[in-house]
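Student: From Swiss-Prot, here are the annotated features:
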type	residues	note
ACT_SITE	CYS282	active site, nucleophile
ACT_SITE	HIS636	active site, proton acceptor
BINDING	CYS7, HIS9, CYS79, CYS82	Zn(2+) 1 binding site
DOMAIN	273-678	domain 'USP'
MUTAGEN	CYS282 to Ser or Ala	Abolishes deubiquitinase activity
Amino acid sequence: MLAMDTCKHVGQLQLAQDHSSLNPQKWHCVDCNTTESIWACLSCSHVACGRYIEEHALKHFQESSHPVALEVNEMYVFCYLCDDYVLNDNTTGDLKLLRRTLSAIKSQNYHCTTRSGRFLRSMGTGDDSYFLHDGAQSLLQSEDQLYTALWHRRRILMGKIFRTWFEQSPIGRKKQEEPFQEKIVVKREVKKRRQELEYQVKAELESMPPRKSLRLQGLAQSTIIEIVSVQVPAQTPASPAKDKVLSTSENEISQKVSDSSVKRRPIVTPGVTGLRNLGNTCYMNSVLQVLSHLLIFRQCFLKLDLNQWLAMTASEKTRSCKHPPVTDTVVYQMNECQEKDTGFVCSRQSSLSSGLSGGASKGRKMELIQPKEPTSQYISLCHELHTLFQVMWSGKWALVSPFAMLHSVWRLIPAFRGYAQQDAQEFLCELLDKIQRELETTGTSLPALIPTSQRKLIKQVLNVVNNIFHGQLLSQVTCLACDNKSNTIEPFWDLSLEFPERYQCSGKDIASQPCLVTEMLAKFTETEALEGKIYVCDQCNSKRRRFSSKPVVLTEAQKQLMICHLPQVLRLHLKRFRWSGRNNREKIGVHVGFEEILNMEPYCCRETLKSLRPECFIYDLSAVVMHHGKGFGSGHYTAYCYNSEGGFWVHCNDSKLSMCTMDEVCKAQAYILFYTQRVTENGHSKLLPPELLLGSQHPNEDADTSSNEILS
C-alpha cells in the first residue's frame, strides 16, 4: 500500500474533543451498522464505513469537508482532500498517541507508557475497559431506554395509520360488517352478567346490619388497631361483618378481572431484542441471538440459574455448622478448577455489582441496570445466559447492552479479551465448551451444599447441552488388498464442510459458479483414496507375529465418513476461509444454496437407515450466521433467526432487528447453518424433560419478579 510521506492537512489537524475513535461502542457505521472498514472522523464524532462498503465515510467528507479519518481496526489514516493514505503526524503527535491508545484498548493492556513516562490508562481505572465506566454505562442505559420508547412509539403510529387505511378499504369494510352483530351479542351478555353481579352484591349487603353503624363500627375498630398495633404485637380482629364485606368486594374484583378479555401483552415480540455492539462484538451478538432462538437451549437456561444455589448455600451455612460456608477460598478454587485447562485463573474482586444491562424495576416496567461486573464472585456464563435470555424474551426491550456477558467472556475465555475482531465459529465452540465445563464442575463440586432439586436440574441441563449438538460419525477404512473394513466411531458437534475443488483456487469466474450445501455434504461423505501404501491392515498382518522381524505389511486403502447418529440440532460450518500464501487467509465468497428443509438420509450409514424412521432424517432450518466482508480478520457478522413466538424470520444486525422472508434468508451468504431435527429418534419433537418444559415458554410474566431479584 502506497502512502504519502507528508500531508499538509494532517499537519494542520486539530483533534476534535468528541471524536469517536477511542469509543469501542461506536465502532460501527452510523448509517448501515456494519463493523467492516470503519473510519472515524478526527474532526467530529462521525463514524462510517469505507468506500469499498457503502461509501458513507466519503459522503460525510463531501457534506462536512472534514478531510482526515482514522480506520479503527487497521489504524490507517486517510486524507480525502489528497485522496491517499498518509504517514506523517501533526505537531502534537496526536496520531501516534491515538494508535498506541487504540492498541491498548483492543488488547486490554494499559501498561504501556507515553512519552512523558506515564501509564497509558486514559480509558480505564482498572484492568477493564471503557465500558466499565459508570458514566458510559449510564449513557448507554438511557440510550437503550430511549431506543425502546421510540420503537414502541413508531409501532403505535404505524398501527394507527394501517388501521385507518384498512378500515377505508373494501376488505376492511367487509371485515367490520361481519363481526358487528357478534359484538352486539357480546355486549349484551357482558351487561347482563354485570347486572346479575350487582344484584348479588346488593342482596348480600341488605342482609347485613345498617351500613352507617357498620361504617362507624369498622372505623372505630380500624382506629383502635392502628393505635394499638404500635405497642401491642397482637392485632384486634375485625368484625365478621366487615370481613364479609371485604371478601365480597375481593370476589367481585377477581370476577371482573377474570371476565375481562383484555390481557397484558408484551411491548415487543419476545425475542425481538437487539444486542448493542460494544466494540467489534458482532461475532458474540450473532451467536447469542442464534442460541437464544434455539427453543431447547433457551428453555434450559431460562430455567437454570447457578447463582441461585450459591446465594442459598451461603446463607444456609451461616445458620448451621454441618458444612463450612461458601467462602471466597471455595469460590476461588471453583474458578481455578474451571480454568485449569487453559491456565487462566479469574481474579477476584472485592465489590461486584449486578449482572446484565437489563432487569426489572418495581411494578411491570423494566429498567436496564448497567453493571460493572457480574453479581457474584463466582463468574458464571450460565448465569449470564440466564439473565440475558430473561431480558431478551421478556417482551419489554427492543435493545439491551450485554456488558456483563462480555465481561464474563473476557474473564473466562481470555482469547477473546479486547476489542479485536474475532471469528464467530471459534467463539461458538469455545462458549459451548466453557458452558459444559461449568455445568460439570458445578454439579460435582461440593454436592452436599447443593439442594437435590438443583443438582437434578443441573444434570438435566448438562444432558441437554451435551446432546443437543452431539452426533456420531462412522469412519470406515477399506483395505484395497483384502477388502477388509475397519470401523471407528467418532463424536462430532458440528460438520465443517469444505468447498469443492473448483473453488479452492483464485479466479474471477469462481463466484458466479453455483454451489449447494447438499453438494458439500456429499463431498464430506464421499469415499476418499489414501495416498500410497500407508495403511496397516489388521487382516493382512494377522499371520505376522507381534514381535516378528518381518516388516509390517502396508497396503492401499480408502476412507469414508458417514453419519451414524444424528444430533437434534445440526450445525453446518462452511469453511469459507482458505490459506493464500504463508500468513494470509482469504475468503471464498461464492453463494451456497440451501433450503428450508434438509434431508440427511443420503449421508447416513446403512445401520442408521435401518434403525430410524424416515421422518427422523428431516431437518428444518432454524438460524443462519453470515459473514460480511472479504478477509478472515475483518468483516461483520449478522444472523437470521426463526422466532417461534411470532412465527417469522428476523434479521439480527446487532441493535437493528428487522423481519424478513424465507426468500431473503436463502439468499444470504451463509457461514454457519443451524438445522433442527423435526422428530427425534424417540419419536418426540423435543429433547427437553417435562420438568424443563413446565412453565418456561417465555418469561413475559416471570421477568418482572425473577429478573428483579437477579438484576437489581
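Glycine residues also receive a Cβ, built from the backbone N, Cα and C atoms like all the rest.
No substitution from the list is modelled in this structure, which keeps its original residues.
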Student: Return the residue, from the listed binding-site residues CYS7, CYS79, CYS82, with the maximum count of other C-beta atoms within 10 angstroms of its C-beta.
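Tutor: Output for this query is CYS7.
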Student: Spatial neighbours of HIS636 (active site, proton acceptor) among the recorded positions CYS7, HIS9, CYS79, CYS82, CYS282, defined as Cα within 10 A: which are they?
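Tutor: Close recorded positions: CYS282.
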Student: Around the Cβ of CYS282 (mutagenesis position), how many other Cβ atoms lie within 10 Å? Please give the count over every shown protein chain.
Tutor: 30
Student: Just the number: how many Å between the Cα atoms of CYS7 (Zn(2+) 1 binding site) and CYS282 (mutagenesis position)?
Tutor: 34
Student: Just the number: how many Å between the Cα atoms of CYS282 (mutagenesis position) and CYS79 (Zn(2+) 1 binding site)?
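Tutor: Their Cα atoms are separated by 28 Å.
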Student: Across all the protein chains here, work out how many other Cβ atoms are within 10 Å of the Cβ of HIS9 (Zn(2+) 1 binding site).
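Tutor: Result for HIS9 (Zn(2+) 1 binding site): 15 other Cβ atoms within 10 Å.
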Student: Counting every protein chain present, what is the number of Cβ atoms, excluding its own, within 10 Å of the Cβ of the residue listed as 'active site, proton acceptor'?
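Tutor: I get 27 for this one.
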